[in-house]
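One structure below.
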Amino acid sequence: MSTITQFPSGNTQYRIEFDYLARTFVVVTLVNSSNPTLNRVLEVGRDYRFLNPTMIEMLVDQSGFDIVRIHRQTGTDLVVDFRNGSVLTASDLTTAELQAIHIAEEGRDQTVDLAKEYADAAGSSAGNAKDSEDEARRIAESIRAAGLIGYMTRRSFEKGYNVTTWSEVLLWEEDGDYYRWDGTLPKNVPAGSTPETSGGIGLGAWVSVGDAALRSQISNPEGAILYPELHRARWLDEKDARGWGAKGDGVTDDTAALTSALNDTPVGQKINGNGKTYKVTSLPDISRFINTRFVYERIPGQPLYYASEEFVQGELFKITDTPYYNAWPQDKAFVYENVIYAPYMGSDRHGVSRLHVSWVKSGDDGQTWSTPEWLTDLHPDYPTVNYHCMSMGVCRNRLFAMIETRTLAKNALTNCALWDRPMSRSLHLTGGITKAANQRYATIHVPDHGLFVGDFVNFSNSAVTGVSGDMTVATVIDKDNFTVLTPNQQTSDLNNAGKNWHMGTSFHKSPWRKTDLGLIPSVTEVHSFATIDNNGFAMGYHQGDVAPREVGLFYFPDAFNSPSNYVRRQIPSEYEPDASEPCIKYYDGVLYLITRGTRGDRLGSSLHRSRDIGQTWESLRFPHNVHHTTLPFAKVGDDLIMFGSERAENEWEAGAPDDRYKASYPRTFYARLNVNNWNADDIEWVNITDQIYQGGIVNSGVGVGSVVVKDNYIYYMFGGEDHFNPWTYGDNSAKDPFKSDGHPSDLYCYKMKIGPDNRVSRDFRYGAVPNRAVPVFFDTNGVRTVPAPMEFTGDLGLGHVTIRASTSSNIRSEVLMEGEYGFIGKSIPTDNPAGQRIIFCGGEGTSSTTGAQITLYGANNTDSRRIVYNGDEHLFQSADVKPYNDNVTALGGPSNRFTTAYLGSNPIVTSNGERKTEPVVFDDAFLDAWGDVHYIMYQWLDAVQLKGNDARIHFGVIAQQIRDVFIAHGLMDENSTNCRYAVLCYDKYPRMTDTVFSHNEIVEHTDEEGNVTTTEEPVYTEVVIHEEGEEWGVRPDGIFFAEAAYQRRKLERIEARLSALEQK
């Protein structure tokens, strides 16, 4: 690491990229590269300040300077005073040695001019780089001369090594002596070297520091032979367990020594295990130790390892935090486009009740996680059956999932289906789009696109007409080419060769492709996922419902073109009894499979590998431990790194039975197995978590998990499992899944750095969407309250909404809608498409008896686009009532008539001559016929039924009599319903029905445990408004005008006859 960093000026904050012992050793300079005489050394506090140990903030104007230089200039005055005769602590020794090393590094990095330039400003006595280097050696040698700091022994000349510090020494195996390098660092020593061949022996080259035994006695912390009291004092000061006589070799019983260390060390102060393994006959309080582990054999021959804080470089994150039952992240996690996906089952309890296949995601290496997202809805036949998934992964760029259908009553498998969908990704491409002349289809070339018809794609900067924005795949030509349908065509061929363009796919906007596989025989569950190549993958399975057990895999060799085609293969039969839930992974042509042991009194889990995808196997049995959870794993280098969690406290060390129903403290372990050795006899299972919940909250059982590798870290995602309800401690008597009586089952992620020495911390972090989750208060009555305003920018799906008064005095409740649209009946009910409608009711239910009601019928309803107003009064205030379109719709109908109309004046009927044909007078044929029409008195039959002879008498005509007159006079065809004269009307009408609320019904529901619950469900019934029929009618105004014309003609004829008589 360089001790000099330079940045372009103009920023506010700058990073310090080197280590330093004191802030006074950090020098910040504004540089004018054109005129160095103008360079300005800044003063901390006035010109800049430290934001934290690795960041400064500029307070001064940087105008006139083009570079900000930050470098380290360590003072040569000893930071630690060795002359006072006091006992030095290990931290003092380390600081002194670091000071020497820092000065040497600065001598390496800084030029003579730079050293002179900052000599005064930094308070350094190093006049130039050579003086700094000599001073560093002087400090290091003075410390060593006092016998206070030893050399660090490294590898030998024969094996080779890169020496980077003055304190590192190499062994020359030929003479048994150690040598330090006295020249410029770093010094690379190739394998097969000697001191002579790699630089020579003498000042400025290799200098002997004596034989290895002497050096180890004086300065090696493992020795303490010549100066035992010095070492013991140091260890006691450091709270190193060896100060109390502990060996830490993993063989010697260190129980007594550790007990003494605990007794002598104040509570709250940690005992340092110095990275060693201590064998004990009973576990001490591990929380009081750091940087160590303990090997404990509660059962002889069955050792387990327990790691303390800082021994394993790992962190524990909580990645979900919901009131739901979040479990079963088993063998489904994967990494895609640098995002970690952790699929799991989200439900209200063990089983498939209200279950949704879900996932959470992390785009920042597991530091924070998204809110849970449901991938499946409830099954259409819910609550009889529901969806479930234990196998999911990405092949090429498409997500594949084995979606199982299971019964709620017994969790029994009834069907398997392979669902797949494109993952979201963004591509930056060059060329590859063509569009022929006079065609609307464009061909898109994207190697291994993984898309199917209907999948969403988005284009920008394509340089081809019509290929832009959101589109869908129209046809698939092959795995590298597909087409989209553009909105237009052009007269010439188009090709975007050489053009840079962008294409995106969307998981959420694309449909599932679903391939039904039916009920696969001899399968209890399908587990795990392993991508084999760009075309196919494997899924594990087990059968444990009936004997004999089966464990194996399904191999889908061509999942894109033949998703229903798979090959079934089993592990060796001697490993199948009592085995289940295989974890599978595929690395470098080898398929690995680990089973789960299911019986505490039988042999446990087993490990298998196959180089021909399950046709032949090499198998191992894990010794001693019975595993009641799966053992997910990943291959890192030559090691399989496996994780497993207990389902009962002390299961792995004391053989406790699988007991998910008891509140306890199950733990998580991990182990490594080298695939080149392929031997599990000496495998070490190391405890990495004591229990998974923060704050020491107990949980009743730890569920199965998944393992992924990203960059330099391995991630183990796992969760709680409780058979009774979503709460991990206790149970509510009514078994209401939405009442709180414990701590919810949630998911956790253990993140561990990959390396031969896994040490740093063992922390718990809350990574479940901090500051992004909706604040929810969850009361014990099952009601959730969101005490904050919320804004939804997309579709919001709600099963039931109650809007309460928004004011303290309960004056009103308001729904305020901004924009062009209000309530829209969007979705069609899946169980009854004909029932698409929206009901607005002024009362507390959907029945018109509770209040006035308006019902809007959707286009897919049996009564398409109908509006029904139901109330005792329909009042229109302060405005005219008008039809939208002029003279198009009628008021009432032949079967839906108003009884009467109350008007303040006579109605006005349009009689504009400009809208009529040339007027003609009544012809004699019509008037002759009209003379035969009878005017009568009558009573309505329905009125007679109600009132008898007191029914009112009406005046008018009979439409059928007018019809008969017209037929008799040749004005209508016999048996015809069509009349040329509008005075007579005939209408046929269809049967009219409606679905209305009838009553509430108590419905019983039985869960998988036989518990019966009841709900009150509304019952609707169909009512007939009227049956199919026909009606004859007349237009009264036509009758009046016809009668007037008839009478006028009659009077005219009488007047003509009188006039003729008078003339005689």
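Note that Cβ sites are derived from N, Cα and C of the backbone, with glycine treated the same way.
Sequence unchanged from the original; the noted substitutions are absent.
Feature list (source: Swiss-Prot):
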MUTAGEN   W328 to R  Almost complete loss of enzymatic activity
MUTAGEN   H350 to A, N or Q  Almost complete loss of enzymatic activity
MUTAGEN   H542 to A  60% loss of enzymatic activity
MUTAGEN   R549 to A  Almost complete loss of enzymatic activity
ACT_SITE  E581  active site
MUTAGEN   R596 to A  Complete loss of enzymatic activity; when associated with A-581. Complete loss of enzymatic activity; when associated with A-647
ACT_SITE  R596  active site
ACT_SITE  R647  active site
DOMAIN    911-1064  domain 'Peptidase S74'
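Here the features listed in Swiss-Prot are painted onto the structure.
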| residue | record | DSSP (3 states) |
| --- | --- | --- |
| W328 | mutagenesis position | coil |
| H350 | mutagenesis position | coil |
| H542 | mutagenesis position | strand |
| R549 | mutagenesis position | coil |
| E581 | active site | strand |
| R596 | mutagenesis position | strand |
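Here R596 (mutagenesis position) is positioned 6 angstrom away from E581 (active site), judged by their C-alpha atoms. Taking the C-alpha atom of R549 (mutagenesis position) as reference, the shortest distance to any of the mutagenesis positions W328, H542, R596 belongs to H542. The closest partner of H350 (mutagenesis position) among the mutagenesis positions, by CA position, is W328; the full candidate set was W328, H542, R596.
The distance from the Cα of R596 (mutagenesis position) to the Cα of H542 (mutagenesis position) comes to 10 Å. With a cut-off of 8 Å between CB atoms and residues at least 6 apart in sequence, the same chain places V523, T524, E525, H527, R549, E550, V551, G552, A579, S580, E581, P582, T595 near H542 (mutagenesis position), listed in sequence order. Comparing Cβ neighbour counts within 10 Å across the mutagenesis positions H350, R549, R596, the minimum falls on R549. E581 (active site) is surrounded by 27 other CB atoms, counting those within 10 A of its CB over all protein chains shown. When Cβ atoms from all protein chains are considered, those within 10 Å of W328 (mutagenesis position) total 27, not counting its own.
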